[in-house]
Amino acid sequence: MHGHRVPGGPGPSDPERSAANTPGAAPLACADSDPGALEPGLPVSRGSGTALGGPLDPQFVGPSDASLGAPPSSRVLPCGPSPQHHRALRFSYHLEGSQPRPGLHQGNRILVKSLSLDPGQSLEPHPEGPQRLRSDPGPPTEIPGPRPSPLKRAPGPKPQVPPKPSYLQMPRVLPPPEPIPPPPSRPLPADPRVAKGLVPRAEASTSSAAVSSLIEKFEREPVIVASDRPAPGPCPVPPEPAMLPQPPPQPTGSQLPEGEASRCLFLLAPGPRDGEKVPNRDSGIDSISSPSNSEETCFVSDDGPPIHSLCPGPPALASMPVALADPHRPGSQEVDSDLEEEEEEEEEEKEREIPVPPMERQESVELTVQQKVFHIANELLQTEKAYVSRLHLLDQVFCARLLEEARNRSSFPADVVHGIFSNICSIYCFHQQFLLPELEKRMEEWDRYPRIGDILQKLAPFLKMYGEYVKNFDRAVELVNTWTERSTQFKVIIHEVQKEEACGNLTLQHHMLEPVQRIPRYELLLKDYLLKLPHGSPDSKDAQKSLELIATAAEHSNAAIRKMERMHKLLKVYELLGGEEDIVSPTKELIKEGHILKLSAKNGTTQDRYLILFNDRLLYCVPRLRLLGQKFSVRARIDVDGMELKESSNLNMPRTFLVSGKQRSLELQARTEEEKKDWVQAINSTLLKHEQTLETFKLLNSTNRDDEDTPPNSPNVDLGKRAPTPIREKEVTMCMRCQEPFNSITKRRHHCKACGHVVCGKCSEFRARLIYDNNRSNRVCTDCYVALHGAPGSSPACSQHTPQRRRSILEKQASVAAENSVICSFLHYMEKGGKGWHKAWFVVPENEPLVLYIYGAPQDVKAQRSLPLIGFEVGPPEAGERPDRRHVFKITQSHLSWYFSPETEELQRRWMAVLGRAGRGDTFCPGPTLSEDKEMEETPVAASGATAEPPEASQTRDKT
């Protein structure tokens, strides 16, 4: 691989200097302009000879061993004209001798470093052979005979080099050293750049180094090439490092080690001319001639005096100021900037240390309080001016232009404009003619009357007019959006006004919002004004009164907003119901609405329903299967007057509650506990408000009742006047009147609409008009018909219900027995020798604690059988019996055995304790009432009428 030069490469002196500055490299051989002259006396490694592949390099050659004795002074750099325009410099490294040559020693190879430099247009090409480093020994000898042909290289432009620079041909006069400014008041920190700029010296080695190590050295060393001033005569080659005289110590205090001058790059700058400013070394600003960080390309000046010199001159260099040209210097700017910041901080500290006279401090505090009050009053005035300009824009620009268009061309109705701007004209007149002039006059007379409370107190009541505007705001914004899409002319006028400078690039809706925000702004400013007023100010009383009036106006606006929101909610509900109910009324308020589950009165299944609670009524709605329009249909309307709320605690039906009203009773179930809590709280608060309203107007329930129509022996005066709570059909196994067991074919179940009991068809043959159902005729049982209308004279069914009939000992209603019981719950039971388990409702009454009653359902009026408990022993089943249910225990007496299986282990423990004490004949003492939640599968539901059950019917007493 042959060494080649890039077109426009530099003269031979440039690579020579680069090689001289490389650690461990020997100086380059530099010949005169004569191409055939070899420089004697240069040290080389073993062997001598000429370069292969062409004639000897006219400027850089590998000298023979015989030339080592020549004195160093005989080495002269070539001279020639110097170009002044240089652009960029690139290095390339090539290996020669890559092909085997016969008869030559193949152990050593030549590393060629070619240097290219862009010359000016006036330079002529100068062919030149490959350059060889002085540290490379070169070929041993030249063998006579035919030479091997050189390697072919890629076609390209012919390598050219410029002639030698003039400063290398004649000696140059070094400029005097530049003056150094005096040192700062305090010592400077150590310059971190000195340590990094110095490269440790390495002795020249006669042994050949590896090619890779040489390449790494050249790549690490930045070479800076710059034009210099032309100087006549040749430039002598610098002597060996050991022969250089030691430079005197520099004023900055940094000492260069011995022999390091030839290995460092120096930045030489001419001294200051007349009238020029001496450069400041502490400025921290790098020179424009600082070397580039790139290792292959360095930019130099196009014209003017040279800035850099690569030739570390002879002893004259020691007397010049030097600077290390390390491109990776640590932040010198940061060091200098830190010094400047510290000086500024010292000056600020000195200023703070200046004491302030105490009288001046006291006066400044007093002025600050007065200024704060004045600034708040002035802020009120300035914001009022800006606000009046916005009102002028709304009333005199937007509204006026739209009204003109509506009246002249009828592009849109004028009522639309009035609906949008409402009473903005009155608001504008109030602020523009009254409030703003008063504030301006007062601020002009602030020195004599420093107060604004009296003005606001006088005019604050008129701020209530904002309530109408605020209430209409949502509708106004909706009208603007609607007619902007519907009417082109409406849209054009709005956009034209919005483009004006007075509009401030804001939309009409933004300006319409400002009156809504103005009253809260008055309130905030006045509160701040009161806080800043000094104690005992004469304006405190008026300002406090003004704040109360403004707060009243704000509350008036808030009330208008709430009223408007309520009306919107009513309209939405009205649309949900398809206009079926007349609910849009100023006195009606929507409290709560939402989905909920309703438990069926027949079998207890859940059904999805929708409840809407108002302040005077509860609407019970069912969903409609329609995609558009009406979504719900009203099934029942329950008045709040006479409504009762009962919370249920059934374990199998959690989150349930009972709403009982005059028109209907509903057993409802929420999906979550939080939902149940919200509904119960909303209904209770509605009932409480309704009672307070009745007390306020002194409306008594007794005045609206017709007690004369009710028989005196009626067990319940509300029979027929309010809807009963129906009992579920599966909670009853027999007719609650005749006690006949039900049958799905011959004995079907029916509900009495007056009391809610489950009766058979024979016991519900009568019909009566009920007040709660708008006096419509409904099926009622015999007892309710007698209570409402008296006993019929000739009724066949009446003879079957004679009151003189003797009652059985088992005719004890289960719900009444459970109300006053020791323990009761559902149990699975089996007698000894039985074929399977049966489920029944077991009750131990409080008045008969030694008897166990067995019912078919919790609402049966007659027990199926009873079992005396004295003498029974309670215990777990025997090992050989192995029942197929969990939590099994048994009671035994002689040859009689009963097996019981409760649902939970806790319930098993309680039953065993109660039955064990009853079997021993122990008497029970009254104990605390325990909830039936853990053992009851279904809660007995109270029935209104003759057998109405109190709310605590779902609780039992465990006297263990």
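Cβ coordinates come from backbone N, Cα and C, glycine included.
Just the original residues are modelled here, none of the noted substitutions.
Predicted, not measured: the structure shown is a model, and the values here were computed from it.
Secondary structure from DSSP puts Pro159 (mutagenesis position) in coil. Cβ-based neighbour count (10 Å, all protein chains) for Pro159 (mutagenesis position) stands at 20. In Swiss-Prot, a mutagenesis experiment is listed as Pro159 to Ala, annotated with the note Abolishes binding to DBNL.
Where Swiss-Prot documents Pro162 to Ala as a mutagenesis experiment, the accompanying text is: Abolishes binding to DBNL.
Packing around Lys164 (mutagenesis position) is summarised by its Cβ count: 24 other Cβ atoms lie within 10 angstroms of its Cβ, all protein chains included. For the mutagenesis result Lys164 to Glu, the note given in Swiss-Prot is No effect on binding to DBNL.
Positions annotated as domain 'DH' by Swiss-Prot, on the basis of sequence analysis: 372-560.
Feature annotation from Swiss-Prot assigns domain 'PH 1' to 589-688; the stated evidence is sequence analysis. On the 0 to 100 pLDDT scale, the domain 'PH 1' (589-688) averages 85 in the predicted structure.
Other Cβ atoms within 10 Å of the Cβ of Cys738 (Zn(2+) 1 binding site) number 16 in total over all chains. According to DSSP, Cys738 (Zn(2+) 1 binding site) sits in a coil region rather than a helix or strand. Taken from Swiss-Prot, the feature Zn(2+) 1 binding site applies to Cys735, Cys738, Cys760, Cys763.
Per Swiss-Prot, the feature domain 'PH 2' maps to 820-920.
When the mutagenesis positions Pro159, Pro162, Lys164 are compared by Cα distance to Cys760 (Zn(2+) 1 binding site), the shortest distance belongs to Pro159. Look at Cys763 (Zn(2+) 1 binding site): DSSP puts it in a helix.
Spatially, by CA atoms, the binding-site residues Cys735, Cys738, Cys763 include one closest to Pro162 (mutagenesis position), and that is Cys735. Same-chain neighbours of the Zn(2+) 1 site beyond Cys735, Cys738, Cys760, Cys763, judged by a C-beta within 8 angstroms of the site's C-beta center, are, in sequence order, Met734, Met736, Arg737, Gln739, Glu740, Lys747, Val759, Gly761, Lys762, Ser764. There are 23 other CB atoms within 10 A of the CB of Cys760 (Zn(2+) 1 binding site), with all protein chains counted.
A distance of 130 Å separates the Cα atom of Cys738 (Zn(2+) 1 binding site) from that of Pro159 (mutagenesis position). In this structure the alpha carbons, written CA, of Cys763 (Zn(2+) 1 binding site) and Lys164 (mutagenesis position) are 137 Å apart. Separating the Cα atoms of Cys735 (Zn(2+) 1 binding site) and Lys164 (mutagenesis position) is a whole-number distance of 133 Å.
DSSP states for the domain 'PH 2' (820-920), grouped as helix (H, G, I), strand (E, B) and coil, give 16 helix, 42 strand, 43 coil.
Residue counts for the domain 'PH 1' (589-688) by DSSP state, with H, G and I taken as helix and E and B as strand, are 16 helix, 48 strand, 36 coil.
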